[in-house]
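According to Swiss-Prot, the protein has these features:
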BINDING   GLY25, TYR31, ASP48, VAL49, VAL50, ASP67, LYS69, GLU124, ASP147  GTP binding site
MUTAGEN   TYR31 to Phe  Strong decrease in activity
MUTAGEN   ASP48 to Ala  Loss of activity. Mutant shows a dramatic reduction in growth rate
MUTAGEN   GLU52 to Ala  No change in activity
MUTAGEN   TYR66 to Ala  Strong decrease in activity
MUTAGEN   ASP67 to Ala  Retains a low level of activity. Mutant shows a dramatic reduction in growth rate
MUTAGEN   ARG72 to Ala  Small decrease in activity
MUTAGEN   ASN90 to Ala  Decrease in activity
MUTAGEN   HIS117 to Ala  Small decrease in activity
MUTAGEN   GLU123 to Ala  Strong decrease in activity
MUTAGEN   GLU124 to Ala  Retains a very low level of activity
MUTAGEN   ASP125 to Ala  Loss of activity. Mutant shows a reduction in growth rate
Amino acid sequence: MKMFFRLTRELRDELKRPLGELVRGPIPEPYLKVRGELEKHPVVTVGDVVTENVLKIGVKPIIALYDLKTKRKEYSPEIEDTAVFLTVTNPPGTITKALLDTVRKAFGLAERGRNVHILVSGEEDLAAIPAVLYAPLGTLVLYGQPDEGVVLIKVTPECKRRCAKILASMEVVRDGD
């Protein structure tokens, strides 16, 4: 049975607030501002533009999630080809069980020294939530805030609790509902 979590109207408003520190500026400014921090910790990127720009400043994310779209338009980022590639389906406005399982699997591979790229068929916009939930403490998770900059999340117990609360507040849908 397929199961997924769907974003509610109330949560949409909450998620407009960044889950971490918003680093403002036009590209590549935000990435250059956080580069020193990124070089000291494991990094997870969410989004095509974020992944491409982190790679451009010489930082290799342990896990990169993207959907080959930006602002709902097709996008072909320049990405590395030495990583393990996984694919998963995740419709817009949802977090599927398949996405949760794939992110968990990716962290298992990353623990063994592999860099992992996850190509999301659908949308990866909410993927920072499972990334934070499964990431080891101290990991940095980055996602884009369109037309504003990049959000830098330092994974802490408090941050994990906030993401778990968001996931628990989402509407649970089972195949056929």
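Residue 1 is the first one shown; counting continues down the chain.
Placed from the backbone N, Cα and C atoms, the Cβ positions cover glycine too.
Original residues fill every noted site, and no substitution is shown.
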* Asked: Which ones are near LYS69 (GTP binding site): of the mutagenesis positions TYR31, ASP48, GLU52, ASN90, HIS117, GLU123, which have a Cα within 10 Å?
  -> ASP48, GLU123
* Asked: Can you tell me how far the Cα of TYR66 (mutagenesis position) sits from the Cα of ASP48 (mutagenesis position), in Å?
  -> 5
* Here the recorded positions are LYS69, HIS117; which one has the lowest number of other Cβ atoms no more than 10 Å from its Cβ? -> LYS69
* How long is the line from the C-alpha of ASP147 (GTP binding site) to the C-alpha of HIS117 (mutagenesis position), rounded to the nearest angstrom? -> 25
* **Among TYR31, ASP67, GLU124, which are recorded as mutagenesis positions, the nearest neighbour of ASP48 (mutagenesis position) by Cα** => ASP67
* **Whole-number Å value for how far TYR31 (mutagenesis position) lies from GLY25 (GTP binding site) (Cα to Cα)** => 9
* Structure fact -> Across every protein chain in view, the count of C-beta atoms other than its own within 10 A of the C-beta of GLY25 (GTP binding site) is 13
* Structure fact -> Check: min Cα-Cα distance from ASN90 (mutagenesis position) over recorded positions TYR31, VAL50, GLU124 goes to GLU124
* To do: For the recorded positions ASP67, GLU124, ASP125, ASP147, work out the Cβ neighbour count at 10 Å and name the residue with the minimum.
  => ASP147
